[in-house]
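J.: Got a structure for you, questions after.
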Amino acid sequence: MGTSPSSSTALASCSRIARRATATMIAGSLLLLGFLSTTTAQPEQKASNLIGTYRHVDRATGQVLTCDKCPAGTYVSEHCTNTSLRVCSSCPVGTFTRHENGIEKCHDCSQPCPWPMIEKLPCAALTDRECTCPPGMFQSNATCAPHTVCPVGWGVRKKGTETEDVRCKQCARGTFSDVPSSVMKCKAYTDCLSQNLVVIKPGTKETDNVCGTLPSFSSSTSPSPGTAIFPRPEHMETHEVPSSTYVPKGMNSTESNSSASVRPKVLSSIQEGTVPDNTSSARGKEDVNKTLPNLQVVNHQQGPHHRHILKLLPSMEATGGEKSSTPIKGPKRGHPRQNLHKHFDINEHLPWMIVLFLLLVLVVIVVCSIRKSSRTLKKGPRQDPSAIVEKAGLKKSMTPTQNREKWIYYCNGHGIDILKLVAAQVGSQWKDIYQFLCNASEREVAAFSNGYTADHERAYAALQHWTIRGPEASLAQLISALRQHRRNDVVEKIRGLMEDTTQLETDKLALPMSPSPLSPSPIPSPNAKLENSALLTVEPSPQDKNKGFFVDESEPLLRCDSTSSGSSALSRNGSFITKEKKDTVLRQVRLDPCDLQPIFDDMLHFLNPEELRVIEEIPQAEDKLDRLFEIIGVKSQEASQTLLDSVYSHLPDLL
């Protein structure tokens, strides 16, 4: 029997699903295996990196042995031999070691903390004693001083710490401080409106707002018939709401009558108290307890208060002998609302106005810099390097001759152009080096590629353009770019050129010539071999001979990989470590202080007891390192190399 088309389609789809599931499972298993292998390899790598070693001279055999360092908190009580491992012992009381080491004695802890300082860290096997000031005090001139107390009206702007004093500031508008304190900030005024209260007395920088209750009339029992709310006219006059339209003497009678026409009616209806006497005569004799609040009224409005009294009294008469369950609220009286639209004070807004102005100036500078840079990048150097130098000389103080002579090293009466030397060696790598030096775009690289025929011409033009684009171009940056692209052979050629006794062969420094105006015109020389090379036979002036070549960090960078040779002019003082290299290390250490103890621990086996005593007497760690350079530098090249390796391993920023 034949199969139907629908069944064949279903079988095909099932097979595709099965294949996808199988592929997914295989990929998942491979990922799991890769993850497990990575996680198992990491502990092994960490374990191998945790173990440090040191070198020890066996006094019995005179051999230099490599021993494992002791962990932190211990010291080497017995060094290793050919048949035994080193023995570590715990640091005794009063001593410590922070790192793994190969020393024979732990470091002494610092002196006990002088009064009133307290111990922040105790003296232990792993840590030195650290002192600090107690709470409420800060360190000032090697002693502790109490934090400043902010007076009344002032609050804490910045809390004090162990090393800084308290900073106070005057309470701003809307805040106050009523107690002197060294920890409290200014507090905000009490919000009377949120508590259904009014401000009776506004706050100041030293006091809070004084709030009061709203005026209200409350009665425990309703007035009985025949009993007036105000039994005497004097009482009514005492508690009568005063009016802002008070009629002084000398006012005409019509105005006074019209202003008082309302109150006589109210008083007469109250004072007469002629209410029909029903069966509640006994209750009429009962006393009526009334509470009339004594308020401080600030502003009074005549119209609303009088209308309130007219509405209030008839309601009291109508509810004769019944108790009033609803309190009678009076008009809202309180402190007048402060005027929100006050005069503009320039002193209050001056700080943020200055900040906005500085931000505006910064934005303008950034925009102008970006536009100038974009115009420079768009132009693209399609002309020869000599024209580039001439155009750059119109805008900069440095002339083309000065810029060219900056990269020329004079040796035996001949001027050797460093840029030509590098251009002749890098070949097609000039693109990567040029992009690394000045972040050039593909368009600029293409301009050099299309403008010249040979790679050394393109490289020389690109390097000259790099030196013209910014005055910060230096030999140190060029060497860094060469090392970045693994051209240490070119760096060694430059290094050999700068050495006094090393002479480079002329044919190795020769740069192929072309009819293009690439090479600067050298001074004629009778030697035909020098005419076809990149050597410039320019006799330097006495000033040029005396001044250094590239006054920057170029020379330490050239010699950071090893100690200088014994024939170098920089090592003629008997030291295997050049002065420039030592000064570079010490300058970096003084700029960025760090823990130098591991370096001293690594070099202990090279020092005799007298040298160790001399170094221990020096108080500053940087001066100790300087003295260590002087001592180790004259011992041997192996000791000098060990010191440099230790410095570069513990201070990686120097690389």
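Placed from the backbone N, Cα and C atoms, the Cβ positions cover glycine too.
Keep in mind the model shows the original residues, not the substituted ones.
Swiss-Prot lists 415-498 with the feature domain 'Death'. Swiss-Prot documents Asn82 to Gln as a published mutagenesis change and attaches the note Abolishes one glycosylation site and reduces total N-glycosylation; when associated with Q-252; Q-278 and Q-289. Listed in Swiss-Prot is the mutagenesis experiment Asn141 to Gln, annotated as follows: Abolishes one glycosylation site and reduces total N-glycosylation; when associated with Q-82; Q-252; Q-278 and Q-289. Recorded in Swiss-Prot as a mutagenesis result, Asn252 to Gln carries the remark: Abolishes one glycosylation site and reduces total N-glycosylation; when associated with Q-278 and Q-289. Swiss-Prot documents Asn257 to Gln as a published mutagenesis change and attaches the note Abolishes one glycosylation site and reduces total N-glycosylation; when associated with Q-82; Q-141; Q-252; Q-278 and Q-289. Swiss-Prot lists Asn278 to Gln among its mutagenesis entries, and the accompanying note reads: Abolishes one glycosylation site and reduces total N-glycosylation. Abolishes one glycosylation site and reduces total N-glycosylation; when associated with Q-82; Q-141; Q-252; Q-257 and Q-289. Among the sequence features in Swiss-Prot, the mutagenesis site Asn289 to Gln is noted as follows: Abolishes one glycosylation site and reduces total N-glycosylation; when associated with Q-278. Swiss-Prot gives this note for the published mutagenesis Cys368 to Val: Abolishes palmitoylation.
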J.: For Asn82 (mutagenesis position), which of the three DSSP-derived states applies: helix, strand, or coil?
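T.: The residue in question, Asn82 (mutagenesis position), is coil (DSSP, three-state).
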J.: Kindly assign Cys368 (mutagenesis position) to one of the three DSSP-derived states: helix, strand or coil.
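T.: The three-state answer is helix.
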J.: For Asn82 (mutagenesis position) and Cys368 (mutagenesis position), determine the Cα separation and express it in whole Å.
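T.: Distance (Cα to Cα, whole Å): 71 Å.
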J.: Using DSSP, how many residues of the domain 'Death' (415-498) fall into helix, strand and coil, respectively?
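T.: With helix first, then strand, then coil, the domain 'Death' (415-498) has 67 helix, 3 strand, 14 coil.
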J.: To the nearest whole angstrom, state the Cα distance for the pair Asn141 (mutagenesis position) and Cys368 (mutagenesis position).
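T.: The separation of the Cα atoms works out to 48 Å.
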J.: Just how many other Cβ atoms lie inside 10 Å of the Cβ on Cys368 (mutagenesis position)?
T.: 10
J.: What number of additional C-beta atoms lies within 10 angstroms of the C-beta atom of Asn141 (mutagenesis position)?
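T.: Cβ-Cβ neighbours of Asn141 (mutagenesis position) within 10 Å number 6.
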J.: Just to be sure I understand the packing, how many Cβ atoms besides its own are within 10 Å of the Cβ of Asn82 (mutagenesis position)?
T.: 9
